[in-house]
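**Q** Per Swiss-Prot, the feature (E)-cinnamate binding site maps to R213, S214, R215, L216, A217, Q218, A306. While the structure shown retains the original residue, Swiss-Prot records the mutagenesis experiment N302 to F with this note: Reduces catalytic activity 200-fold and cinnamate binding affinity 2-fold. A mutagenesis experiment is reported in Swiss-Prot for this position, A306 to G, and the note states: Decreases cinnamate binding affinity and reduces catalytic efficiency 3-fold. Quoted from Swiss-Prot, the note on mutagenesis experiment R366 to M is: Reduces catalytic activity 1000-fold and cinnamate binding affinity 15-fold. Looking at Swiss-Prot, you'll find the mutagenesis R366 to K noted as follows: Reduces catalytic activity 1.7-fold and cinnamate binding affinity 1.5-fold. Experimental mutagenesis at this site is recorded by Swiss-Prot as R368 to F, annotated: Reduces catalytic activity 2-fold and cinnamate binding affinity 1.5-fold. Looking at Swiss-Prot, the entry for mutagenesis of I371 to A says: Reduces catalytic activity 9-fold and cinnamate binding affinity 3.5-fold. Look at Swiss-Prot and you will find C447 tagged as heme binding site, backed by similarity to another entry. One entry in Swiss-Prot concerns the mutagenesis experiment P448 to F or I. Its note says: Reduces dramatically catalytic activity. In Swiss-Prot, a published mutagenesis experiment is listed as K484 to M, annotated Reduces catalytic activity 2-fold and increases cinnamate binding affinity 1.2-fold.
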Amino acid sequence: MDLLLIEKTLVALFAAIIGAILISKLRGKKFKLPPGPIPVPIFGNWLQVGDDLNHRNLTDLAKRFGEILLLRMGQRNLVVVSSPELAKEVLHTQGVEFGSRTRNVVFDIFTGKGQDMVFTVYGEHWRKMRRIMTVPFFTNKVVQQYRYGWEAEAAAVVDDVKKNPAAATEGIVIRRRLQLMMYNNMFRIMFDRRFESEDDPLFLKLKALNGERSRLAQSFEYNYGDFIPILRPFLRNYLKLCKEVKDKRIQLFKDYFVDERKKIGSTKKMDNNQLKCAIDHILEAKEKGEINEDNVLYIVENINVAAIETTLWSIEWGIAELVNHPEIQAKLRHELDTKLGPGVQITEPDVQNLPYLQAVVKETLRLRMAIPLLVPHMNLHDAKLGGFDIPAESKILVNAWWLANNPDQWKKPEEFRPERFLEEEAKVEANGNDFRYLPFGVGRRSCPGIILALPILGITIGRLVQNFELLPPPGQSKIDTDEKGGQFSLHILKHSTIVAKPRSF
């Protein structure tokens, strides 16, 4: 950084300190704010709590300050909610007031400042985008149209693992093959396309760019420059890299998928009775003037991240827990063999008749919640919550992981025990009917992908357990399940090697 930039930063820092002191005095008189650590001018609580605002660190703060707390992160107010009652207020009772989204400097780049659906502010644009995306992606008709493809992709995973001699001996990193499966599941829906193998050059390019996008967006490393604008010059290279990755991804989506589908549509007109893939519906909305070309591309951006990665993380967590709990794996296999018959492959309609499989999926989503803080909410205007004033444009985090892992609310929550969803928690569902358990959120800004994720999880985990005995690699009694948290993500730190011994029927 050159000398002039350093001088400008120091001058801005001095001016901001004076301004922050004056503003804090004025605001202190106006608001009854939630409890939290005492902030200092400019930096707020950043020097005390740091950049790593993962679900476990926020849980520790909630134990100190209560079910609602306020962190002043530089110029941003961050409100953390850690009780079912307050979660209901944010997500349901005051769903309109807290229904907007806050973005940071990196997500502004990757979403075109909210031209997508997931990160746009609450209002007419969000309602329009939600409506346009619901029909081609998030209905039972879509499930019935594409479930045969999901079953075929799961069968292909089983076949490929069986063909790999290393799988039954030293083991393989099965996640790599499951990643291809998830891309094919979603690209069938989006573009009526699939990739033939893990070595497909286009798949490799897409996977690499999506992976880099996730790494950059989910990192805590850039928080300081987002929280404290006067430090943003230090992020210049980071933000430049984000823009480069974003531009490459958007261009790839356009050149290889959206424009290709446009060509098919222009040469082969489809009537309303023919099955269309999702992008056909979205392009129709563009032709009607409801959305623009950028909106189309950012919808594709959302699906590449939200639908593919989160479901893949959950599959990986579920397999890891079954490997580390062989008695649960055996019990699940017994249910599949008994109810379907040995060797009879599970299909989507079977999932609803397999209560223990459903319990395994629910327990995976409880203990290893892929989005443990949900996607952040925001109130556009001053609001009230839990008897406290919440200043306008506060970032609201619901610690959904703690709601589902609080020992005051759950029996031995640290244990992976699917039986809880057949016994004391038998009435709890993943759709948000109980505010202690919100793996997909609830209300206006809940994740609509639940309708796709649950059957894909059931089919995939079911097929693997039916066809293989899943074990740790030789010399290990368990596989590593250390976590890696992100801005609001939770996935397994190390992609484990797993032995998959084929069963004989």
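Positions of Cβ are set from backbone N, Cα and C atoms, glycine also.
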**Q** Can you count the other CB atoms that lie within 10 A of the CB of R213 ((E)-cinnamate binding site)?
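**A** I get 22 for this one.
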**Q** Whole-number Å distance between the CA of L216 ((E)-cinnamate binding site) and the CA of K484 (mutagenesis position)?
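**A** Their Cα atoms are separated by 14 Å.
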**Q** Can you tell me which recorded positions out of R213, R215, Q218, N302, A306, R368 are within 10 A of the residue listed as 'heme binding site' by Cα, answering none if there aren't any?
**A** A306
**Q** What whole-number Å value do you get for the CA-CA distance of Q218 ((E)-cinnamate binding site) and K484 (mutagenesis position)?
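**A** Between the Cα atoms of Q218 ((E)-cinnamate binding site) and K484 (mutagenesis position), the distance comes to 10 Å.
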**Q** Could you tell me the maximum Cα-Cα distance in Å between the residues recorded as binding (E)-cinnamate, namely R213, S214, R215, L216, A217, Q218, A306, rounded to a whole number?
**A** 15
**Q** Relative to the Cβ position of K484 (mutagenesis position), how many further Cβ atoms are located within 10 Å?
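**A** That number is 13.
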**Q** Which of the three DSSP states, helix, strand or coil, fits K484 (mutagenesis position)?
**A** strand
**Q** Work through the mutagenesis positions one by one (A306, R368, I371, K484) and name whichever has its CA nearest to the CA of P448 (mutagenesis position).
**A** A306
